[in-house]
Each structure stands twice: as C-alpha cells, then as structure tokens.
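Asker: Below: one structure in structure tokens.
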Amino acid sequence: MGEKPGTRVFKKSSPNCKLTVYLGKRDFVDHLDKVDPVDGVVLVDPDYLKDRKVFVTLTCAFRYGREDLDVLGLSFRKDLFIANYQAFPPTPNPPRPPTRLQERLLRKLGQHAHPFFFTIPQNLPCSVTLQPGPEDTGKACGVDFEIRAFCAKSLEEKSHKRNSVRLVIRKVQFAPEKPGPQPSAETTRHFLMSDRSLHLEASLDKELYYHGEPLNVNVHVTNNSTKTVKKIKVSVRQYADICLFSTAQYKCPVAQVEQDDQVSPSSTFCKVYTITPLLSNNREKRGLALDGKLKHEDTNLASSTIVKEGANKEVLGILVSYRVKVKLVVSRGGDVSVELPFVLMHPKPHDHIALPRPQSAATHPPTLLPSAVPETDAPVDTNLIEFETNYATDDDIVFEDFARLRLKGLKDEDYDDQFC
C-alpha cells in the first residue's frame, strides 16, 4: 500500500523552549480579492506562563537602510502594518472558529495550546528583498512579514529574545489564470535633412513568463533611410518603484544580448532573439529586487507585482515590473529603441500541492512549462513537521522537532536572526 499524503506543519520554539509556534505554511497567497488568512497555534509551558498572557503579533515592515547604520535611536525601518492577537486567555468573542488544521493541532498538543488568527490587508505589499552588496552585513533591505509570540502581562511590556518566538512569513502572488495580450511596440525614426525613415517593430510571443523561462523577442527592421544599423541590443530590465516617503524608480538590467547584426540602407531585417533573465547571472548587483527570502533558502528575481485596480500605491512599499528593451545602434544617427512590458511570476500551484519554493530551494517544485528551467537542485527543508491526514483520528501525528539552533551550536544572542 502506498503512503498517505502528509500535512506539512512548520514549528519553531523559543530559545528557552517554553513557547512554540506552529504554522501550516509560511507562504500566504494574495488573490487580489482576498489574502490567505494566517492561522496557527502557540503552545506555552503553564509553569512559565504563571499569571501572564500570551500575545501574538503580525508585523509588515519596510527596511530601507542597512541595519548597521541604525545609530542614535534612528532606525531605517518603517512599520507598514501591525496587528496584535491575545491567544491566552482567549477573548470573549474570537474573530472566527478554529480551522481544521488548528483543531487537529489543539487535540494533539493539549490544553496548553491556543489558536491565533490574522487577516492580512489586501493593500499591503508582497515580500520583496533588495539584494545586498558583497560587503553588506545585517538584515537585508526590503519588505518582510514577521510573526512574534511572547508572554507578558501587557502588550507594552518588553520581552527578551530568549523568551519569544519570531518567524518570518511571506506574502506572495502567483501568475494570473488569464494573461494579457501579446506585447508589441513599434516606432519610426526620421532623420535630419532626409525624408526617409527607419522603422522598428518588436514583439514577444506572450505576456506571461515563468521564472527560468526564456523570452523570444521578435525584431523586425525596415530601413528605408540612408543610415546603417550597426548592431542590435536586446535587454531585460527590472523596474522597482520604491513607495515610501516619496516615490522613486530604480532600474537594473538583468539580461542582455548584443549582436553585430547590421541592416544596410534600403533593406529589411527580421530575427528572433532568445534571452533568459536569471538571478544566477546577477548575484553581484546590489539593490536588485528579489522575492522575499527565508534563511537557508535561495530565491529568485522578484516576481512582477500585480496591483488591484483602485489600490493605494503609496502604501505598497516596492512595486516590481519588467520590460524588454530593443535598441538599434545607428551610425551617425543616434539610437532607436522600443520597450515591451511583460509579467514574470511563478505558476499557480494546484490546491493539493504546497506553495512553491524559489527555483533553487523548491521542496515540491510547481509544474512549469516545458521551457521553464529551474536554476539549481532543491535542498531538503528541515524546518517542518509532517503528519498524516487522517481525519478520523489524530493519534498518528508525529512531530519532528526543529533543532537547528542546537545542531548549529548557536548562542541566544544569535537568535536575533529571525529567518532561521
């Protein structure tokens, strides 16, 4: 008989092992009309709790400066959203009844386990990390979501890192089911003292591409002028709109093809260029937008941001988009170029499959198009527990303790890195 499918549950304990948080997943999908709810369970040692309360907080923050620059009480960090939940003692009117997974965990863990629940607002940004430079230390810049559980008499009471649990989650988007129209653009260049023109037309074979999938750029040139096109450059550029105190746009080339294809006067030219944007070719570019990163996992170029119509862009943190630029280098006539916007995302997984990891860290990689190529092999994810989906009984649940701190020999002060 085959094995029953397992339910993956993430587990993390405080350094003093008095508090443990359980989550069914760490990636929460933004469906544009709603966001997956954050539901989990916190287990607390009653002898440690005493007369205190158990609080869980969800924070969305935008770090826009290096952590080592935080001096004199100034922090290069802005909290975009903070929500608090009192897990114990339970409030008289809980926001919703426990989910099926919470019920199973509560039965397994006993009376000292308590559920918590958060709703992520739709207008919050997705998790994005800005790639640090080779010499940068500390937490990377970008947008992240963090769950923190602690025991205290009140929310205002300061808790020690040793007595709390911090766990980073991600808000993600997947490719839409119905892609947009095929991107195309054209332009005509007229030169001084001449009535003849140079016409450039470019198009992509589709609008939506998956990470690792090559782009086919169709370039058609009609040169009725007296100028000569010396070479053709095709590049993919990432645009990151940083919306914080003011809006600024940063662009970074992530792939480029340059060919010495010449187009003589009074002639035409047509060619398909293939180009693939990959993070593996851009490891040294500081400030490049990446999908939100969890420690011990690799990631990929940031997915395109899909904004719901009417959303307030001022609170969106980082908006990511991509364009293909086709440029003709003309002798003694300047450059002629067009841009083609496209969407770069992960495919939407099936409901019964766990949310996909980045290409180089996918425990269960999503089904990609035949042309989509993962970058590297997948390591084993040890930060999870699995139990069988037996709805009749929960006696067969087996927890696999996540003991990375003890295995690595880390000290309590190292716990400040919440990505572990």
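Yeah, the Cβs are placed from backbone N, Cα and C, and that goes for glycine too.
One mutagenesis experiment catalogued in Swiss-Prot, LYS233 to Gln, is accompanied by this note: Abolishes phosphoinositide binding and ADRB2 internalization; when associated with Q-237 and Q-251. Mutagenesis annotation in Swiss-Prot: ARG237 to Gln, described as Abolishes phosphoinositide binding and ADRB2 internalization; when associated with Q-233 and Q-251; the structure shown retains the original residue. Quoted from Swiss-Prot for the published mutagenesis LYS251 to Gln: Abolishes phosphoinositide binding and ADRB2 internalization; when associated with Q-233 and Q-237. Among the mutagenesis entries in Swiss-Prot is LYS295 to Ala, noted as: Impairs interaction with ADRB2, MAPK1 AND MAPK3; no effect on interaction with MAPK10. The annotation that Swiss-Prot gives for the mutagenesis experiment GLU386 to Lys reads: Abolishes interaction with clathrin; when associated with K-377. For PHE387 to Ala, Swiss-Prot lists a mutagenesis experiment annotated as follows: Greatly reduces interaction with clathrin; when associated with 384-A-A-385. Where Swiss-Prot documents GLU388 to Lys as a mutagenesis experiment, the accompanying text is: Abolishes interaction with clathrin; when associated with K-375.
For the listed features, I'd like the structural context: burial, neighbours, distances.
Answerer: In the structure as shown, the Cβ atom of LYS233 (mutagenesis position) sits within 10 Å of 16 other Cβ atoms.
In this structure, ARG237 (mutagenesis position) is part of a beta strand by DSSP. Same-chain residues at least 6 positions away in sequence with a Cβ under 8 Å from that of ARG237 (mutagenesis position) are, in sequence order, LYS251, CYS252, PRO253, VAL254, TYR322, ARG323, VAL324, LYS325.
Cβ neighbours within 10 Å of LYS251 (mutagenesis position), excluding its own Cβ and spanning all shown chains: 12.
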